[in-house]
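Quoting Swiss-Prot on the mutagenesis of His261 to Arg or Ala: Strongly reduced histidine methylation by METTL9. For the mutagenesis result Ala262 to Gly, the note given in Swiss-Prot is Does not affect histidine methylation by METTL9. Per Swiss-Prot, mutagenesis His263 to Arg or Ala is noted as: Abolished histidine methylation by METTL9. Here Swiss-Prot notes a mutagenesis experiment, Asn264 to Asp, with the remark: Does not affect histidine methylation by METTL9. Annotation of the mutagenesis experiment His265 to Ala in Swiss-Prot: Does not affect histidine methylation by METTL9.
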Amino acid sequence: MSERCCSRYSSGASIGCTPTSTQAKMVSKRIAQETFDAAVRENIEEFAMGPEEAVKEAVEQFESQGVDLSNIVKTAPKVSADGSQEPTHDILQMLSDLQESVASSRPQEVSAYLTRFCDQCKQDKACRFLAAQKGAYPIIFTAWKLATAGDQGLLLQSLNALSVLTDGQPDLLDAQGLQLLVATLTQNADEADLTCSGIRCVRHACLKHEQNRQDLVKAGVLPLLTGAITHHGHHTDVVREACWALRVMTFDDDIRVPFGHAHNHAKMIVQENKGLKVLIEATKAFLDNPGILSELCGTLSRLAIRNEFCQEVVDLGGLSILVSLLADCNDHQMRDQSGVQELVKQVLSTLRAIAGNDDVKDAIVRAGGTESIVAAMTQHLTSPQVCEQSCAALCFLALRKPDNSRIIVEGGGAVAALQAMKAHPQKAGVQKQACMLIRNLVAHGQAFSKPILDLGAEALIMQARSAHRDCEDVAKAALRDLGCHVELRELWTGQRGNLAP
């Protein structure tokens with residue numbers, strides 16, 4: 001772009017010039033959609049550019065100033081067919097048409113506009129950001145209330161539009177919307193499609209939004225989520241969405257609050273809503289569906305937060321299902337092989353979670369879990385995620401359990417862990433978990449130190465220690481317990497300034 005128009009493209013700070021790297025690191029600058037549109041219009045009117053070229057030039061200029069354009073619709077506004085209005089973006093024109101149809105109570109038109117609204121917002125997150133800025137939520141909320149009179153098709157379209165709009169924008173859901181969402185789920189519990197879309201709204205509203213989580217839990221959403229899995233136990237989309245929403249309820253991901261209620265929510269799911277039983281029973285309907293099994297296992301692992309919950313998984317038959325799933329994956333027994341590696345990772349994560357209970361550790365070993373874990377790591381050696389979770393699960397099984405350590409070593413667990421370290425030298429997670437496993441295997445006796453050292457463990461651990469800062473402490477602990485020389489340094493002696501006499 002020519003210098004004569006450069007000064008017109010100011011994002012606020014650093015007018016007409018490219019920001020330094022220090023400035024870019026300090027703040028990510030943003031502009032309003034109107035500012036971008038004005039720049040595009042200037043290119044068209046003053047520099048005789050075509051719409052596409054005008055947009056491209058505007059993008060290049062703003063990005064050169066360090067402006068974040070991720071929430072900007074990067075197309076030229078269009079003139080309406082009759083030319084009676086100012087140029088506007090398609091999403092805003094559609095929003096205007098939708099508002100008019102809702103105000104006139106024309107359900108068929110409303111449904112058609114909602115469908116088009118969803119399609120546009122799915123294609124570009126900037127569209128839903130702009131729509132939210134221009135009042136999309138109250139318009140969709142009004143359409144939603146219009147649909148509650150008994151139009152199931154319009155109700156589904158309204159929920160779909162709400163789920164798209166709140167994706168990444170959970171602040172949009174207000175108290176009225178929250179109550180209507182719970183009421184809609186309650187009144188339409190028998191309708192799979194409505195339940196699925198409503199739960200998706202719950203998930204989007206709760207992700208990174210602690211207040212929405214707490215308010216929805218108080219409004220009674222948890223029994224609706226577990227009930228959806230029970231009631232629609234063969235409907236893959238409903239089960240998937242419900243599992244995802246349950247997991248989101250156990251997240252602590254909102255940086256705006258000092259602490260969340262993730263632990264309490266997990267307890268409520270298990271104790272008040274029989275969450276573990278619901279999930280374990282649901283697996284029986286999807287034994288040939290790795291994708292849904294991954295969701296169910298991933299949710300189980302989020303709920304195994306207390307000693308008694310870990311034992312409950314075993315008592316409900318969950319352990320035998322987990323070990324069987326792992327064995328089936330290792331033996332290629334599943335008809336659908338797509339997604340098997342993800343399922344293996346989730347099963348391993350769940351075994352790791354329930355192995356926090358010492359009695360469950362022994363139950364896993366008795367059920368043949370160690371052999372299946374070692375086989376999974378060997379078979380999926382190219383996957384750093386599987387290797388990390390395998391080492392972590394074995395690490396938990398060996399913790400405070402010398403007999404389990406012997407079974408792991410004799411079953412090839414140490415060999416597999418060292419192979420994983422060789423295969424993924426740049427993966428800090430693999431290196432860290434492998435070091436912790438080796439440390440636990442030899443912590444209560446030196447019988448396995450020499451065999452493990454003979455496999456080249458010392459060099460691999462030293463390599464992990466030098467390559468990854470996160471491995472420093474666990475690597476030193478592993479080397480120390482293996483009987484290797486480790487230089488232990490005092491990090492602070494208290495001899496600086498006036499701290500020492």
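Glycine is treated like the rest: Cβ placed from N, Cα and C.
At each noted position, the model has the original residue.
Distribution of Swiss-Prot features across the structure.
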residue : record               : contacts (Cβ under 8 Å, 6+ apart)
His261  : mutagenesis position : Glu210, Arg213, Gln214, Val217
Ala262  : mutagenesis position : Met249, Thr250, Phe251, Asp252
His263  : mutagenesis position : Thr250, Ile305
Asn264  : mutagenesis position : none
His265  : mutagenesis position : Arg213, Val217, Leu222, Met249, Thr250
Three-state secondary structure, which DSSP defines for Asn264 (mutagenesis position): helix
